[in-house]
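J.: Take this structure first; my questions come after.
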Amino acid sequence: MSLSHLYRDGEGHLDDDDDDERENFEITDWDLQNEFNPNRQRHWQTKEEATYGVWAERDSDEERPSFGGKRARDYSAPVNFISAGLKKGAAEEADSEDSDAEEKPVKQEDFPKDLGPKKLKTGGNFKPSQKGFSGGTKSFMDFGSWERHTKGIGQKLLQKMGYVPGRGLGKNAQGIINPIEAKQRKGKGAVGAYGSERTTQSLQDFPVADSEEEAEEEFQKELSQWRKDPSGSKKKPKYSYKTVEELKAKGRVSKKLTAPQKELSQVKVIDMTGREQKVYYSYSQISHKHSVPDEGVPLLAQLPPTAGKEARMPGFALPELEHNLQLLIERTEQEIIQSDRQLQYERDMVVSLSHELEKTAEVLAHEERVISNLSKVLALVEECERRMQPHGADPLTLDECARIFETLQDKYYEEYRLADRADLAVAIVYPLVKDYFKDWHPLEDGSYGTQIISKWKSLLENDQLLSHSSQDLSSDAFHRLMWEVWMPFVRNVVAQWQPRNCEPMVDFLDSWAHIIPVWILDNILDQLIFPKLQKEVDNWNPLTDTVPIHSWIHPWLPLMQARLEPLYSPVRSKLSSALQKWHPSDASAKLILQPWKEVLTPGSWEAFMLRNIVPKLGMCLGELVINPHQQHMDAFYWVMDWEGMISVSSLVGLLEKHFFPKWLQVLCSWLSNSPNYEEITKWYLGWKSMFSDQVLAHPSVKDKFNEALDIMNRAVSSNVGAYMQPGARENIAYLTHTERRKDFQYEAMQERREAENMAQRGIGVAASSVPMNFKDLIETKAEEHNIVFMPVIGKRHEGKQLYTFGRIVIYIDRGVVFVQGEKTWVPTSLQSLIDMAK
């Protein structure tokens, strides 16, 4: 219950002088703050107050003494005034106030006026009483005086626990020894008003800290409290600090972020989240919008609703200031980030420029070396030009010029390689080469100049060319040198050369074949040599010409090879014409034809023999007369001399047709006239010895001789009971057995040879892998039949590589071989291909 109604005046207003004695019952902020304060002033209720409450009487005359030294104000006593003449001096009054201040306990009035309960004020005529208990002062002064002459129990207990007098307390005697010194303040001013109040002991135990640092720290602390919470909360605000390294890391990350798309940067955005419509012209402008509240909206309306005491009002809100501060912070961060990027850019630029400086220095040194080398090269070239002047004192020779070019190539290779060697050679070397070969006779001394030209080939020829052809004239100095300087001498010599005198020309080209370019050699053979040979073959007559044609055609085979094939057809034609009236008794035909056997293909050679030689041999063998008593063997010898020239099958065919029928007929007639079997045996063995093993191994020849043995055995067996030459039957049986055994041994030996050949071939095939495709099979068959199988360089048909199989041109497509016909390509079998190639 409030007592405010007791202190109202007649008009119902409270008296201002009575505010100090008014006490409200509501809970104030001071009550909340001093709820747990043990030093707050408490009012102890007496028994009378507890009984009568607010109606308890106050007896000012019988008030009990209090420790405060003051009595409660007696408002019933008359008002006393202090005379001005009796007023104490300033010094005495100050002393009394000091004593009062020292003795006055902490009361509620010492706290701020707005924090404690308001008391009833007294008028200016009232003074607080300074009286205390009447008899308590002296008693307190003598309290504990018995300790002056004896030791207390505490001292004894400490000594029992190990205390040593003169040392500090604690396990390690870390306590203080001397009591804390006190220093009396000079006046009544505040702390620090009269200078430092620290004692000597305090200065020793706690050295003086830097006052400026303390002041700065205190200033920063107070500065952070410039906006104070009106609720009285002492909670310190939390600050987040960003270091420079964090800002640098943030800047490095932001550089990696992708830039917004250009399409989105031009989009019109209408913001209707506020009180009014706002228009932005890009999404990036939305991020720059600050959180300033709309005008006209009360601050209280923007705060979230809270209940009771938790509803706290902010001290004051300054969104513009916060926005400006945020802008300053962001600008500072951007400046730091930009400075870091600029610093990194400058560092990178320094590194880049240092590298460029090093590279530039290297380039400069290289250019200086190049300039020095070029000046030396220029000096050598100028020396060559000076010595090439006509009527000079020291004319330049081809060997000396080669040594100068070798110096250029060895010491100044880069400059020599990059220089235009063609122009340099044309200006210097060509005149010297012309002068060197002006008296040259190639057919007399074919190797003249090969050494010096070989040296110039290594100096002038460009090894980087992919193809060496006539198109290299503009880029290769050596090819141009040989074509423009050396080739005219060769043309003059070939124009005066006789093809029948082939050896000097062949030796000359053999000497220069490895020096001159390939295309120049091909040009010589195709355009100069072959036309001369073709013309000479057309003029050759085998019947009247005493010089065999092979003597001046075949020496060109190593150089020209397949280029000579167009000459073979007219040669065969002329030889066929010459053999029309030939008789086997003329051995010159064999001498003329024998060199051509290895040149012509097996098929063409066999065809030539069957057309021109075999019929003549058959006629000769048909004229042979077999007479056991008087045998003329000339015709037989003429035929058998051609055994190596014609094939075994052709020779066996001649024997089967023209020899064995007559020979068996003579044998039968001889056996029917009581012959001498010993003579028949000798005659049989004599004729058999006239044939070579290759002919005897032929099955047809074996059959004929076995037939003769059978005839002899039948003749011996059929004459049983008649007169028989003693031992004839045994001799014929022995002869038959011997011949059969020889045939068996020969067949066994042939089989063994074939097995060995197959074994060796199998080892070779296993070592070189079995043919896995049709092309490998054709190549294997070509090797077995001694047929040339090789690709035609630069020739294709429908993207397929062309090959030469003997004289036939073929190509392979998906396991099928195609042969070139008259108008189209015809597929054929492998065996037919082999027969056609032969």
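A Cβ is built for glycine as well, from the same backbone N, Cα and C atoms used for every other residue.
The noted changes are left out; the structure has the residues it started with.
This is the feature table in Swiss-Prot:
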DOMAIN    150-196  domain 'G-patch'
MUTAGEN   GLY166 to Ala  No effect on nuclear speckled pattern localization; when associated with A-168 and R-170
MUTAGEN   GLY168 to Ala  No effect on nuclear speckled pattern localization; when associated with A-166 and R-170
MUTAGEN   GLY170 to Arg  No effect on nuclear speckled pattern localization; when associated with A-166 and A-168
J.: Return the average pLDDT for the domain 'G-patch' (150-196) as a whole number.
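T.: A mean pLDDT of 79 is what the model gives the domain 'G-patch' (150-196).
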J.: Tell me the Cβ neighbour count for GLY170 (mutagenesis position), meaning other Cβ atoms within 10 Å of its Cβ, over all protein chains shown.
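T.: Excluding its own Cβ, the number within 10 Å is 10.
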J.: Within 10 Å of each Cβ, count the other Cβ atoms, then let me know which of the mutagenesis positions GLY166, GLY168 comes out lowest.
T.: GLY166
J.: Any idea what DSSP makes of GLY166 (mutagenesis position), helix, strand or coil?
T.: coil
J.: For the domain 'G-patch' (150-196), give the DSSP counts of helix residues, strand residues and coil residues.
T.: 8 helix, 0 strand, 39 coil
